[in-house]
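J.: Sharing a structure here in structure tokens format.
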Amino acid sequence: MGNWLVNHWLSVLFLVSWLGLNIFLFVYVFLNYEKSDKYYYTREILGTALALARASALCLNFNSMVILIPVCRNLLSFLRGTCSFCNHTLRKPLDHNLTFHKLVAYMICIFTAIHIIAHLFNFERYSRSQQAMDGSLASVLSSLFHPEKEDSWLNPIQSPNVTVMYAAFTSIAGLTGVVATVALVLMVTSAMEFIRRNYFELFWYTHHLFIIYIICLGIHGLGGIVRGQTEESMSESHPRNCSYSFHEWDKYERSCRSPHFVGQPPESWKWILAPIAFYIFERILRFYRSRQKVVITKVVMHPCKVLELQMRKRGFTMGIGQYIFVNCPSISFLEWHPFTLTSAPEEEFFSIHIRAAGDWTENLIRTFEQQHSPMPRIEVDGPFGTVSEDVFQYEVAVLVGAGIGVTPFASFLKSIWYKFQRAHNKLKTQKIYFYWICRETGAFAWFNNLLNSLEQEMDELGKPDFLNYRLFLTGWDSNIAGHAALNFDRATDVLTGLKQKTSFGRPMWDNEFSRIATAHPKSVVGVFLCGPPTLAKSLRKCCRRYSSLDPRKVQFYFNKETF
């Protein structure tokens with residue numbers, strides 16, 4: 001735990017600050033509405049539910065302002081580039097942007113639930129006080145009406161015949177609240193891991209309901225349902241002095257005047273205006289870049305239905321491990337899908353590898369398999385930075401890819417090859433451990449040439465130990481295993497043709513980390529993963545377990561690719 005805090009102290013500080021701000025805003029507004037004389041009469045009808053509704057509303061505004069920032073990809077790429085020479089701990093929060101985005105969304109859900117429940121109680125109490133015939137203060141307040149000031153009422157339910165449901169669904173606040181809540185529920189449920197992985201199109205389209213959510217939030221307070229006593233009225237008849245003699249209001253010259261009330265002006269738009277403006281600028285920038293012409297220079301179909309596209313685009317510059325968003329208008333005009341760049345910055349083109357994993361990718365692969373002329377138009381937005389850009393910042397790098405998750409490391413390994421070709425000897429990275437876990441033997445095919453070239457290059461430069469790679473096959477059968485066993489004495493692997501033999505099963509991570517820690521007792525080791533959450537959990541545990549509490553000894557820093 002201590003080592004984890006050392007590695008993530010800035011992320012923890014940021015998270016604690018955000019939680020602290022939520023708690024402060026909630027408590028501050030709650031106490032204000034619970035104690036303020038301005039809402040003395042409002043509390044007579046609504047009780048504590050008033051303060052709960054208003055406190056949760058402010059926290060909703062705050063988090064609705066914050067939630068757009070983590071998905072402004074250009075801003076994050078700019079900050080990552082600005083912090084490229086900073087300590088990796090300072091860049092760590094940028095790598096958790098989507099995690100923070102989800103946490104803010106969960107917080108919005110919590111405060112939405114509090115806000116809805118509180119206002120359901122409020123409408124019920126408004127209705128009861130309007131129907132009450134007992135002459136209580138609440139019933140008197142509900143019947144107040146000033147002809148000279150038609151909007152100086154306290155109870156939004158003006159008639160005892162109006163039901164709670166009718167009042168809730170016909171008011172601006174009630175109607176916009178229902179629409180915003182439905183949009184929020186659809187966005188949150190469609191963002192679940194299972195749906196996002198298997199039905200990305202559903203997630204993509206549904207998530208754009210945030211536009212409706214933001215619009216409803218902006219106009220939610222226009223009705224001014226929550227009302228407080230006016231300053232002028234309080235100066236004439238202070239509630240703490242006059243509430244006990246409410247039966248005598250306006251009867252005598254010296255008696256208290258009946259109070260006047262005013263609704264609160266809408267405030268939500270003030271919170272969301274700046275991030276909305278920033279997000280609109282972000283979208284305009286994305287649109288401008290996506291409209292620039294992309295030339296497809298080469299199309300390669302690899303085994304296991306993996307499509308490689310090599311492209312060029314004017315003014316396109318990339319770094320290792322970055323990703324782009326791709327759109328094919330002939331398939332879907334609105335859908336944009338993220339793909340990691342597999343080319344190196346030193347190459348004259350940029351490339352991506354696409355595996356069939358859903359309707360959109362299957363349609364794209366099918367389109368290119370048909371080899372129509374001319375080729376379908378491709379639009380590209382990016383590139384955007386990720387945690388994989390930091391690979392060269394570590395003395396020792398451990399790269400772990402699962403299936404198509406190897407793509408970020410293809411860019412890195414290609415760049416290494418080019419750097420050694422050009423006698424680039426200023427690399428901070430002195431050792432690379434590369435692990436690739438695949439279900440099918442065909443998946444290794446498109447990566448073999450690169451690994452083979454790296455093997456030869458390292459041998460020629462006298463650095464055969466610079467790259468240590470292990471390939472693991474998890475989808476093998478008895479025929480494959482028997483064939484490999486019969487040819488075990490061959491100089492090259494029977495499945496891949498590489499010097500390193502393919503292993504069957506999954507890596508024993510404790511053994512691997514123990515070996516690396518022993519080989520590099522005083523090094524800073526960066527562990528990079530592009531793979532499933534279960535594998536991330538195992539690697540994260542190993543990083544904590546094998547990192548020394550002594551900062552002068554081996555330290556493992558876990559980094560997971562997310563986009």
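Quick reminder: no glycine exception, Cβ is built from N, Cα and C everywhere.
This is the original sequence, none of the listed changes applied.
Swiss-Prot feature annotations, pasted as is:
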type: DOMAIN; residues: 54-282; note: domain 'Ferric oxidoreductase'
type: MUTAGEN; residues: Thr89 to Ala; note: No effect on catalytic activity
type: BINDING; residues: His101, His115, His208, His220; note: heme binding site
type: DOMAIN; residues: 283-390; note: domain 'FAD-binding FR-type'
type: BINDING; residues: His337, Pro338, Phe339, Thr340, Leu341, Thr342, Ser343; note: FAD binding site
type: MUTAGEN; residues: Thr429 to Ala; note: Loss of catalytic activity
J.: For a quick check of understanding: given the listed heme-binding residues His101, His115, His208, His220, what is the maximum Cα-Cα distance in angstrom, as an integer?
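T.: Greatest Cα-Cα span of the listed binding residues: 23 Å.
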J.: Please compare the binding-site residues His101, His115, His208, His220, His337 by how many other CB atoms fall within 10 Å of each one's CB, and tell me which has the fewest.
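T.: Checked His101, His115, His208, His220, His337; of these binding-site residues, fewest Cβ neighbours within 10 Å: His208.
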J.: Around Thr340 (FAD binding site), how many other CB atoms lie within 10 A of its CB?
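T.: Excluding its own Cβ, the number within 10 Å is 24.
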J.: Averaged across the domain 'FAD-binding FR-type' (283-390), what pLDDT does the model get? Just tell me the whole number, please.
T.: 84
J.: Could you check which of the recorded positions His101, His115, His220, Thr429 is the closest Cα neighbour of Leu341 (FAD binding site)?
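T.: The answer is Thr429.
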J.: Restricting to the recorded positions His101, His115, His208, His220, Thr429, which ones have a CA within 10 Å of the CA of His337 (FAD binding site)?
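T.: Within 10 Å of His337 (FAD binding site): none of them.
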J.: Using C-alpha atoms only, work out the spacing between His115 (heme binding site) and Thr340 (FAD binding site) and round it to an integer in Å.
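T.: With distance taken Cα to Cα, Thr340 (FAD binding site) is 41 Å from His115 (heme binding site).
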J.: Go through Thr342, Ser343, Thr429, our recorded positions, and report the one whose Cβ sees the most other Cβ atoms within 10 Å.
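T.: By the 10 Å Cβ neighbour count, Thr342 comes out on top.
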J.: Residue counts in helix (H, G, I), strand (E, B) and coil for the domain 'FAD-binding FR-type' (283-390), per DSSP?
T.: 23 helix, 39 strand, 46 coil
